[in-house]
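Participant: Sharing a structure below in structure tokens format, with a few things to ask.
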Amino acid sequence: MTSDKHLFVLIHGLWGNYTHMESMRTILSTTLKKEDVNDDMIYFLPKQNAMFKTFDGIEIIGYRTLIEVCEFIRDYKDGKITKLSVMGYSQGGLVARFMIGKMLTEFKELFEDIEPQLFITMATPHLGVEFYNPTGIAYKSALYSALRTLGSTILGKSGREMFIANSSNNILVKLSQGEYLEALSLFKWRIAFANVKNDRTVAFYTAFITDCDPFIDFDNKLKYTFEEKIPGSGYKGILPKIVDLNALNVNSHAPTKPTKTYKKWGRTILIILVATFLILPIALVMNGLGTAYSYIVTCKYRKMLSNGILHNEVRGKLGLTEQLKGYVTDAYGSIINSALDMDANYEASNSNLVNEEELPWKEFIQKYTTINDGVWKSKFKKLPFDENRKVILRNLNKLKWIRVPIYIKAVNAHGVIVARRGMDENTAATGIACIEFTAQLLAYLMHKSN
């Protein structure tokens, strides 16, 4: 006799592919099995939105992902799927929010007997992407202006949507309303992980869903205070470094690093020169080509979206008309390899910490469900949000979230938060600890839900 199953969908981010979520799946599977909640778990990593396809905009990416999930559920024969959890990494968190909105409305008959459980985002720009410069440093203002223009241009429809460039690219506002917000509210738990530093793609405030960012406010010079008692056990290396926001002190700055040697300066300058004159031009050309190609091949689907008929087409045979299926199966080709990711890591200190006194999960969850109303916010200025971001923030804050401010010591914390390049001896220990903590938190919540 087959048992009821819990489907866990893991969705990758911009410029990525499904392998970016393999490390997370591995740790989840191992941890949940150890906690006796893995027997009925099945994991699904959508594969049809790789590389340039992530430029196509949230709606088209979301429909493609929904098609894959629908087909998987339709064809699954080893039991009845009765529960659903979703994890989205970076842009994948936005795609996930679109997907569940359509899943529980336009495809309600397929999902009406499936109970939403956990919804998790890892470094997701819920409030879009915007660069703020409260310190007023002139070169940063010029740099941010250039990055804003580039980001909303060379990243295709997705880039314009991330920056909420205009009223025709306001999908992030829509995702905070109506069917999307209602679907999100049906999940028993919503969890948002946010990097406090070293994430050059998604700033803390937008991943944490807040209008206050101490790390931008003080140009990342604040001294961090970490939670001393971390729930969970069996961490292989160090404990995860979760920042105690309420303990941040505006008068306590991180110690200044010693002056670099000439050798280190030379190496840094060499890296900058290589990035500026070799990697950046290649990336710009490839992104430009990807943007152009994305615009051409998705034009007809955008017309279907604007005419309100795409969802009807998708519904046919679980969403596969010949036109759309042709697009879903069309391959752009991977012409940029992972070497351009530049995801070098540093080893963290304190590699043999022992979690001698565990903080009960209940206490941790209570604190970090209400952390956005904590005393820390009174110490720092509000960011100057435009009206769109104010609306998104207000709507998303109607729901309860467990928000985790995580510190990862790595050059590219954005990639390491899910170990998207895999886990080996070179993976930052703080990144592995973050993934282990995530898995243990989810295991506890699943136990609690049961």
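Just so you know, glycine gets a Cβ as well, placed from its N, Cα and C.
The annotation that Swiss-Prot gives for the mutagenesis experiment Gly88 to Ala reads: Completely abolishes the phospholipase activity; when associated with A-90 and A-92. Here the residue is the original one, while Swiss-Prot reports the published mutagenesis Ser90 to Ala with the comment Partially abolishes the phospholipase activity towards PS and PA. Completely abolishes the phospholipase activity; when associated with A-88 and A-92. Summarising the annotation, Swiss-Prot assigns active site, charge relay system to Ser90. Under its mutagenesis annotations, Swiss-Prot gives Gly92 to Ala the following note: Completely abolishes the phospholipase activity; when associated with A-88 and A-90.
What's the neighbourhood like for each of these?
Facilitator: There are 27 other CB atoms within 10 A of the CB of Gly88 (mutagenesis position), with all protein chains counted.
Using a 10 Å radius centred on the Cβ of Ser90 (mutagenesis position) and all shown protein chains, the other Cβ atoms total 29.
In the three-state DSSP assignment, the secondary structure recorded for Ser90 (mutagenesis position) is coil.
Cβ neighbour count for Gly92 (mutagenesis position): 31 (other Cβ atoms within 10 Å of its Cβ, all protein chains included).
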